[in-house]
Amino acid sequence: MSSAATKATFCIQNGPSFEGISFGANKSVAGETVFTTSLVGYPESMTDPSYRGQILVFTQPLIGNYGVPSGEARDEYNLLKYFESPHIHVVGIVVAEYAYQYSHWTAVESLAQWCQREGVAAITGVDTRELVQYLREQGSSLGRITLADHDPVPYVNPMKTNLVAQVTTKKPFHVSALPGKAKANVALIDCGVKENIIRCLVKRGANVTVFPYDYRIQDVASEFDGIFLSNGPGNPELCQATISNVRELLNNPVYDCIPIFGICLGHQLLALASGASTHKLKYGNRAHNIPAMDLTTGQCHITSQNHGYAVDPETLPKDQWKPYFVNLNDKSNEGMIHLQRPIFSTQFHPEAKGGPLDTAILFDKFFDNIEKYQLQSQAKSSISLKVTYSTDKSRLQSINVTKLAKERVLF
């Protein structure tokens, strides 16, 4: 540690404050304070768009010991190899002890260097056990990190902002399955999608066309074999455009048989579009080891989770939906499944990276539904590269998806 280390303070609004040392960007920040008990995967967590606007507390006592891998490395699908999106989405991180010395064969820089380059505040030396105990008892709280030579910034509640609009792709983009492996065309509504979700789709043979969160999917659904609703940040009730579009899709009898799969925020938006309600959890569920029971089989699965809101299962229309999974820790809803149609969703992340892969089979279930839909539609075996989409939401035009961007469009 440098002898010129900058002192910093982490404060909870109307709560405790903690002294520490800054190892991130030279800035003070504010946001909603949440914690994760995940032992590994801090690069994936920090680049997960679901953490947008939040200060993330790590309960793992030593953070940064394996450095940070390349944010430029891509896999055979042209997806980011190590990150869940191109940039960090948390505004700050809080750790008990930062590992100034790091070692890993994939590392290209330290966690401190990465935070400084990305403009993310970071503080070490905080009693995270005491802090997390407070958050568990009082609930997720507004917090701020203030550097010693800075004036405190005002507390900010990001849950009052439509965070999805900040993280969604700005234009459609397309990710293809490997040559000769394509089985289906899937439309993905990007509310803050993680790279590994797209990977789980394309590696199973999907040509994935990703649309902005407010895109009128109901206008183009007939061009696809399945619809996917992604994860994302913030209060689901602020995504009214998505809710309205999904509701219109659900209410159109033309699409009665089209498969739909939602994860995390996508699960909540699907529930809201169906007439159910959501509520904010006291401190949320953010970990890689949360047990969820499949109510259709009685089996328990260990799941990866990152959410601060949940669906109220009692408000689901009982003639259409039933709960699919339940959290065995706090009994909150973890999924729902349609009684007549090939539609289901989960609150947890079956694509987990990092985390357990117990429920990755749900992607296979989605593709089983797609195969049945294709047979019902007498789909041809060849996969068309033609899709129809609206560039101005009022005029439809047919284009070749090979002309779309091949990665998310940030600006």
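For all residues, glycine too, the Cβ spot is worked out from N, Cα and C.
What you see is the original sequence, not a version with the noted changes.
Residues annotated as active site, nucleophile in Swiss-Prot: C264. Feature annotation from Swiss-Prot assigns active site to H349, E351; the stated evidence is sequence analysis. Under the heading L-glutamine binding site, Swiss-Prot lists S50, G232, G234, L265, Q268, N306, G308, Y309, citing similarity to another entry as support. Looking at Swiss-Prot, you'll find the mutagenesis C264 to D noted as follows: Abolishes glutamine-dependent CPSase activity. For the mutagenesis experiment H307 to D, the note given by Swiss-Prot reads: Abolishes glutamine-dependent CPSase activity. The mutagenesis experiment H349 to D is recorded by Swiss-Prot, whose note states: Abolishes glutamine-dependent CPSase activity.
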Under 8 Å by Cβ from S50 (L-glutamine binding site), counting only residues of that chain that are 6 or more apart: H89, G192, K194, N231, G232, P233, C264, L265, N306, H307
Site extent for L-glutamine (largest Cα pair distance over S50, G232, G234, L265, Q268, N306, G308, Y309, Å): 13
Residue among binding-site residues G234, G308 with least C-beta crowding, 10 angstrom cut-off: G308
Assigned element (helix, strand, coil) containing C264 (mutagenesis position), judged by DSSP: coil
Residues satisfying Cβ distance under 8 Å from H349 (mutagenesis position), sequence separation of at least 6: K194, N231, I263, C264, T303, S304, Q305, N306, G355
Additional residues surrounding L-glutamine, by Cβ distance to the S50, G232, G234, L265, Q268, N306, G308, Y309 centre under 8 Å: G192, N231, P233, P236, C264, H307
Between E351 (active site) and Q268 (L-glutamine binding site): CA-CA distance (Å): 17
